[in-house]
Structure formats: structure tokens, C-alpha cells
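Asker: Below you will find the structure I want to go over with you.
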Amino acid sequence: MNINKPLEILGHVSWLWASSPLHRNWPVSLFAINVLPAIQANQYVLLTRDDYPVAYCSWANLSLENEIKYLNDVTSLVAEDWTSGDRKWFIDWIAPFGDNGALYKYMRKKFPDELFRAIRVDPKTHVGKVSEFHGGKIDKQLANKIFKQYHHELITEVKRKSDFNFSLTG
């Protein structure tokens with residue numbers, strides 16, 4: 001293994017974070033929480049053009065328990081949480097140079113039969129909402145059925161927790 005490869009990846013991702021209006025003012029501690037586990041678990045995509053990074057995406061495969069933990073506090077995941085289950089969550093999606101469409105197409109092709117969710121934050125209100133994404137080959141009706149099952153499992157489990165702070169209403 002080339003020892004410089006992880007450092008090179010970190011450099012590329014840090015460049016993208018610094019170039020992203022959403023990410024550039026986030027603390028370094030969030031970079032460590034969001035990026036290092038993704039690289040360690042090989043749960044990321046880094047798109048380059050002419051050897052320059054243009055887009056980055058990372059995801060965690062969470063258990064239901066860790067999904068609830070993440071929704072309650074997006075800074076709560078530790079390295080082992082990233083590979084704790086089969087419930088896929090996009091953690092970072094960064095395309096500051098107009099390559100969002102290319103990253104979207106790449107991810108749909110890379111994960112043709114997979115489902116993902118993400119917390120998307122409105123940059124003006126700083127309010128987050130859960131969004132759903134699916135691969136390019138999965139049937140939309142099947143995807144919706146599975147997402148509904150995920151929501152049912154999530155809501156059922158959240159109702160059992162007295163310390164959950166995430167709002168279940170829009």
C-alpha cells in the first residue's frame with residue numbers, strides 16, 4: 001500500500017471542503033469526524049478532472065441504533081459506526097465546481113440497486129431534512145416501499161427513546 005495515498009486523498013478532500021461554501025467554515029473537528037472514517041472504511045468517492053479534485057461523496061452503513069444516534073446528533077458517529085449496518089447514509093456530498101450532476105450519475109451507476117438517505121441542510125435557514133436517493137436500476141415503487149419500511153422502523157424505535165431531540169414533523 002502506498003503510504004501517501006490516504007494523505008493524498010485527505011489533501012484532495014480538504015481542498016474540496018475549503019472550496020465549498022457550506023463546508024469551508026466548519027471546524028476541523030467535523031472534518032476528522034466526517035472524513036477520516038470514510039477513508040478508513042473505503043466508503044467514499046473522489047472524482048477528479050485533470051488530476052484535480054472536483055467532487056467528493058462519503059457514506060456510512062449504519063445500524064438502526066446508529067442511524068438514530070446520527071439523526072439525534074450528526075457529530076456523534078465514531079469509526080466503528082460507519083460499518084455497523086446496512087442502512088446507507090450520505091455523510092458528505094461536495095461538488096463546489098459545478099460537478100454535482102457528474103457525482104449524482106456516478107453514484108447511481110456505482111450503486112445501481114442501493115438506497116441512500118441524507119440530511120440536507122438549507123443554507124439560509126440551517127434547517128435539515130432527510131432526503132432519499134436510489135440507484136439507477138432499482139424499481140421506484142420498490143425503493144419507495146423499502147424507504148417506508150425504514151421510516152416505520154425508525155419512528156417505532158424513536159418513540160421508545162426518551163432522549164431523542166430530532167423533530168418527526170415537517
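First residue shown is number 1, and so on along the chain.
Cβ from N, Cα, C; glycine included.
At each noted site, the model still has the original residue.
Pulled from Swiss-Prot, these are the listed features:
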- Gly11 to Ala: Strongly decreased acyltransferase activity (MUTAGEN)
- Ser20 to Ala, Cys, Thr or His: Significant loss of acyltransferase activity (MUTAGEN)
- His23: active site (ACT_SITE)
- Arg24 to Ala or Lys: Little effect (MUTAGEN)
- Pro53 to Ala: Strongly decreased acyltransferase activity (MUTAGEN)
- Cys57 to Ala: Does not affect acyltransferase activity (MUTAGEN)
- Tyr70 to Phe: No effect (MUTAGEN)
- Tyr70 to Gly: Strongly decreased acyltransferase activity (MUTAGEN)
- Ser76 to Ala: Slightly decreased acyltransferase activity (MUTAGEN)
- Gly85 to Ala: Abolished acyltransferase activity (MUTAGEN)
- Asp86 to Ala: Decreased acyltransferase activity (MUTAGEN)
- Asp92: active site (ACT_SITE)
- Gly128 to Val: Abolished ability to activate HlyA. Does not affect protein stability (MUTAGEN)
- Lys129 to Ile: Reduced ability to activate HlyA (MUTAGEN)
- Tyr150 to Phe: No effect (MUTAGEN)
- His151: heme binding site (BINDING)
Asker: Looking only at DSSP and grouping its letters into three states, which state does Arg24 (mutagenesis position) belong to?
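Answerer: It is coil.
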Asker: Including all protein chains displayed, how many Cβ atoms other than that of Asp92 (active site) lie within 10 Å of its Cβ?
Answerer: 21
Asker: Would you mind reading off the Cα separation of His151 (heme binding site) from Ser76 (mutagenesis position), to the nearest angstrom?
Answerer: 21
Asker: Counting only other Cβ atoms and using a 10 Å cut-off, which of the mutagenesis positions Gly11, Pro53, Gly85, Gly128 scores lowest?
Answerer: Gly11
Asker: Using all protein chains shown, find which of the mutagenesis positions Tyr70, Tyr150 scores highest when you count other CB atoms within 10 A of its CB.
Answerer: Tyr70
Asker: Starting from each candidate's C-beta and looking 10 angstroms out, tell me which of the mutagenesis positions Ser20, Ser76 has the most other C-beta atoms.
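Answerer: Counting Cβ neighbours within 10 Å, the top one is Ser20.
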